[in-house]
Amino acid sequence: MAGNLVSWACKLCRSPEGFGPISFYGDFTQCFIDGVILNLSAIFMITFGIRDLVNLCKKKHSGIKYRRNWIIVSRMALVLLEIAFVSLASLNISKEEAENFTIVSQYASTMLSLFVALALHWIEYDRSVVANTVLLFYWLFETFGNFAKLINILIRHTYEGIWYSGQTGFILTLFQVITCASILLLEALPKKPLMPHQHIHQTLTRRKPNPYDSANIFSRITFSWMSGLMKTGYEKYLVEADLYKLPRNFSSEELSQKLEKNWENELKQKSNPSLSWAICRTFGSKMLLAAFFKAIHDVLAFTQPQLLRILIKFVTDYNSERQDDHSSLQGFENNHPQKLPIVRGFLIAFAMFLVGFTQTSVLHQYFLNVFNTGMYIKSALTALIYQKSLVLSNEASGLSSTGDIVNLMSVDVQKLQDLTQWLNLIWSGPFQIIICLYSLYKLLGNSMWVGVIILVIMMPLNSFLMRIQKKLQKSQMKYKDERTRVISEILNNIKSLKLYAWEKPYREKLEEVRNNKELKNLTKLGCYMAVTSFQFNIVPFLVSCCTFAVFVYTEDRALTTDLVFPALTLFNLLSFPLMIIPMVLNSFIEASVSIGRLFTFFTNEELQPDSVQRLPKVKNIGDVAINIGDDATFLWQRKPEYKVALKNINFQAKKGNLTCIVGKVGSGKTALLSCMLGDLFRVKGFATVHGSVAYVSQVPWIMNGTVKENILFGHRYDAEFYEKTIKACALTIDLAILMDGDKTLVGEKGISLSGGQKARLSLARAVYARADTYLLDDPLAAVDEHVARHLIEHVLGPNGLLHTKTKVLATNKVSALSIADSIALLDNGEITQQGTYDEITKDADSPLWKLLNNYGKKNNGKSNEFGDSSESSVRESSIPVEGELEQLQKLNDLDFGNSDAISLRRASDATLGSIDFGDDENIAKREHREQGKVKWNIYLEYAKACNPKSVCVFILFIVISMFLSVMGNVWLKHWSEVNSRYGSNPNAARYLAIYFALGIGSALATLIQTIVLWVFCTIHASKYLHNLMTNSVLRAPMTFFETTPIGRILNRFSNDIYKVDALLGRTFSQFFVNAVKVTFTITVICATTWQFIFIIIPLSVFYIYYQQYYLRTSRELRRLDSITRSPIYSHFQETLGGLATVRGYSQQKRFSHINQCRIDNNMSAFYPSINANRWLAYRLELIGSIIILGAATLSVFRLKQGTLTAGMVGLSLSYALQITQTLNWIVRMTVEVETNIVSVERIKEYADLKSEAPLIVEGHRPPKEWPSQGDIKFNNYSTRYRPELDLVLKHINIHIKPNEKVGIVGRTGAGKSSLTLALFRMIEASEGNIVIDNIAINEIGLYDLRHKLSIIPQDSQVFEGTVRENIDPINQYTDEAIWRALELSHLKEHVLSMSNDGLDAQLTEGGGNLSVGQRQLLCLARAMLVPSKILVLDEATAAVDVETDKVVQETIRTAFKDRTILTIAHRLNTIMDSDRIIVLDNGKVAEFDSPGQLLSDNKSLFYSLCMEAGLVNEN
């Protein structure tokens, strides 16, 4: 069949050379050029050109007017000129050529295709933004075909002295080459629009459109579209504004929706859903396209050894021919009796270059597609994790801590992204091995089967090693989660840690997980990786050695150079898939673990969708807006055995009414509000809520942004109502005090605000939302009495802003009950009594009446309580009508791909500052980033962390390994040349033994090198750097935590530490290995052909230039990637902390949208970063192809001089063929080193933070019993929170005597909490000092000060762990002492009821299984244990009910009667029995005297405060 086809082709051709395709000279035959290359080019144009013409004619005009400049005119003129040349050429053909069908058909088809091209050029110029792909490829094929024709004519004229087609034909062909190349160049040039629409677009979007969208096919293949950004990065330091928009179809919103749809289909349609399959269905098409490119690349990779063999055979034959001019030429046809032409060698060399060049182009299209797929997966999964976290049930939230979910985002998603780089190698590796083995079979015959046997034997060992590594990898992820959980908890509770001086025990807890679990496991993992690496290094050598051994003893042929070096090249090609397979398997193992973790998270239980039914709002005052009935029962978790949260609930709240819920600590007040939000699991009854909801949590959730952003909360700004809200929530004075007013940054969790300010800010957010229903969880607890009265009157009362709304208030503020329309008493999760205020006051035996009678101001009625208030700042004629309040104006759906996305992202990075693209230094503290090249001292710091001696040993063994490997190949060259000389295989045993010894030595050196890397370098550095950063962060002052989002710090402990642990050592290793390999390769080539040095010097200049040109841009892009990633985690952590609030306001979509914008912002830095890598790699691999061309061409040139043997050519080119791949790896590893060393730079930045004062000052340590008296003196004391801020305490001069009980009062922001922080040196003195028992506290260490004082802080922070660990983390006290403390703090009963573990009962993250009141009591228990003479109570019982408060206050009086007590309290009645009262006003001591003395003066500030609290009256 094949013979018939050849015969038929020859008849069509009628050429003495035949159809070919390769001629005797090594070029294409004329028939092949005309009949195949040029004919196919024309058919391609006719077929696809007409298709594009039709499509463009149907397409609407793009709307962009292009200038009719010289480019289009030149194109059209040149096409017409090409038509003329083809016409002249067709007229110039001879009679013989006219009978040649291939020539005639070529001219006919070319002429037709040119007219199609002419029409397409004209139409596409106006109707397409991108240069037409069909035209580009057509002119490329035409240029190539005509150039091949030109070479064909020249070679035959040189060797045969004949002008085929005549001299005229040659000149016309030359002109055709020039014309086609010119048109190709002009078509590739970008078009210039008549209107500068891109600049307008850029102004509107604040981001430049991505040039990838408008780049032509060649620009995309060569990554030239990146050149603009590369140039910008070379000329200046890149900032976010320099980045492009993401290309089309890259938005995380679009990607996550596709993945979510497929995941939901999996859940619906399958009993065993697969997350992997959902990901494959969503993004598999891109991976298939990548697979197509990879297959082409792999085939081309194995073409090179065949070309090498042809070249060596040519060299052998040429040398043989020179030695014996009469010898016959074997392998060629008899009609070519002349000598072997040297041009054939040059053409083989050029073919090797062309294959290498094509290989590079295809490889990087493969990489582009896999990296894009990785981006898609990362964006989609990150967005889905965020969305899932918004709907997790309480039970699922308990299973997944914040640290766990952050790890899913930062580590597990990253592992899946990394997997995309390796995924195609799972088939490509075996495919390469099969091609390689087949090629070896064709080369060496049956002896290659021994190699197959070795590979099969190694498989079980490989499988065993992989199983162990998978097990260790699972453990590694578990320990990583545990460490992240501990560090997350430390950061969230850092204030308590410092107040209690618990830094040391918690640092030890963290180091226990890090050093004794995580790093120990990583050491084992490193050792197994070293064994795996040794196995895969020795396998290719064993295969080659055994194959050669079997060959020399079984085959009758000599093992000559034309067999050895192609075989050696194939063995080198075999080593890549064998080397990469363990990485692939390791990546698969890591990804499978991560997929399992993500699957578990995505299948976690969600909130019960019908827990509460949301209905349209009610219209009339008095209509039921909240209805819970049929003895409704709710659980915190779905498990039936779990403790019931609420039972037998029958509850109603009406529009326009205020319904109050009261009860003891832990009675279920918060649970009742949670069930209305839908956060609990309903097992019985029903629950309905009408209209929109606004929720104020008991612990105010404040976003890391400005005051204004916290109030607006995504709603449109309404200046008039905003002002009303500010006044009603008593924030006017606070905003006047704050430096930037409502533009002041409040810090993470509102850390720069007092408790009262946070409570009122949270309430203002609810008021401004203008919802239908308000669920308020004790917002009055953290505010002073007079502020509480203001809020009751102007917000909650009958004349307040919310008088027409449905209001449910859980409270312990008895004064609020008097204005309630309905009151419900909860006890142990059950409503025991409910009714109106009048009904309760009539029943003298009811529990509620007793509560009011004993602790509240008795009022027979409620009508006049606030009627005569003089403060009617909000109640003027400005109370808005119902309709006005309902105008809830949300932000429009903005195109966040454009300007607003950037604004949000910029704001998020600036701790959610202003929604403004510009940098405002007052609003934003952006994350610091270094600029320019990573300083050498960072590399030295890492080398020092790795242990310099170990680093030297590591590099030494790399050099030894590579030297032995090269010597093995040199020995093979020598052996094969001996065999060629003798025509047999003499002394085979001796040659094999030496070759074997060199190979084993090289593999053993690699094993030692890898063990040294992991065990003695990487682990050492990981431990050192983590310890350094941990110590520094724990010792940082509170100002650092106030101005730095926790997510940003956590990013350093998770992402940056992960890079140091897992990536940095590996990348340094591969960089050094490949750098040494390139050095040896160039040395071998230069030793073989010394002239090569004249090629390598200019190429090295280009190489270094490109690398440096690139590194400037890449470095900044990687830093921007790191910096834009931090806000994702910060926002995520912040959201998890305020889930109830986000869900309460139904803001899930908005918050998901913000998250997606932040992801897109991060991707807009990551996308150019990976493409910059491709941009450089493409250019450097082109240099690698030129090295192959240079080495091969010089070999042929020296052959002509008669100074080169086949062995030298084989050795030189076998190394040259490796250099492209090696250069590629050097580029990648240079990038990875630069990228990952930035993590060391970032860790070092946090390791060098400004520290607090020393923990211990030797020589100034106080006595053990200090303070023995409790005497406190403030001497002209002033302080501020940060150097740039105003003083918060001014010239304080007070003396508190031993055992004195002192109350501290003042309006919000007066400086009450600042006074206690000053006592603990959380803020340092700006002037003056504090003296305790005759020792100035600024002279002693912080540990000696803080652990000697006792405090119950305003923010009651609880750690994940046991009750014992929370109360006594140092294990300093006995169980009896701890139980006694719990008993005195009224928590013993609750702890016993939690589980049978007693003091080992588990508390969840943040004390989630305790109420806020119980958390405060736990802090009280801590204080009970510390035998300090000084106790500070900072609103210690603000969140407990009145009855518990009374008992606790009594306990404090008796248990601490011999101590000095400073009490800050909003309930003024709790400090009325103090010895003296400090009244603070604007940071100064306004009054300091006994309560009686201060009350006797009705003009005193204290008197007015008591008056407002209802503790005194005017009579």
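Just so you know, glycine gets a Cβ as well, placed from its N, Cα and C.
Original residues throughout; no substitutions modelled.
Under the heading domain 'ABC transmembrane type-1 1', Swiss-Prot lists 287-590, citing sequence analysis as support.
Neighbour density for Thr670 (ATP 1 binding site): within 10 A of its CB lie 23 other CB atoms from the protein chains shown. Summarising the annotation, Swiss-Prot assigns ATP 1 binding site to Gly663, Lys664, Val665, Gly666, Ser667, Gly668, Lys669, Thr670 and lists sequence analysis as the type of evidence.
Under the heading of mutagenesis, Swiss-Prot lists Ser908 to Ala and annotates it as follows: Loss of function.
Feature annotation from Swiss-Prot assigns domain 'ABC transporter 2' to 1272-1507; the stated evidence is sequence analysis.
A simple way to gauge crowding: the CB of Ala1310 (ATP 2 binding site) has 24 other CB atoms within 10 angstroms, across all the protein chains here. According to Swiss-Prot, the feature ATP 2 binding site maps to Gly1306, Arg1307, Thr1308, Gly1309, Ala1310, Gly1311, Lys1312, Ser1313, an assignment based on sequence analysis.
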DSSP three-state assignment for Ser1313 (ATP 2 binding site): helix
DSSP three-state assignment for Lys669 (ATP 1 binding site): helix
Packing count at Lys669 (ATP 1 binding site) (other Cβ atoms within 10 Å of its Cβ): 28
In the chain carrying Gly666 (ATP 1 binding site), residues 6 or more apart in sequence that have Cβ under 8 angstroms from it: His1390, Leu1410, Ser1411, Gly1413, Gln1414
Proximal but sequence-remote residues of the same chain as Ser1313 (ATP 2 binding site) (Cβ under 8 Å, at least 6 apart): Ser754, Gly755, Gln1354, Asp1434, Ile1464
Alpha-carbon spacing, Gly663 (ATP 1 binding site) to Lys1312 (ATP 2 binding site), which is rounded to whole Å: 29
Secondary-structure category, per DSSP, in which Lys664 (ATP 1 binding site) falls: coil
C-beta crowding around Gly1311 (ATP 2 binding site), within 10 angstroms: 24
Cα-Cα distance linking Arg1307 (ATP 2 binding site) and Lys669 (ATP 1 binding site), given in Å to the nearest integer: 28
Distance, Ser667 (ATP 1 binding site) to Gly1311 (ATP 2 binding site) (CA atoms, angstrom): 33
Nearest-integer angstrom distance between the alpha carbons (Cα) of Gly1306 (ATP 2 binding site) and Thr670 (ATP 1 binding site): 29
Reduced DSSP assignment, Arg1307 (ATP 2 binding site): coil
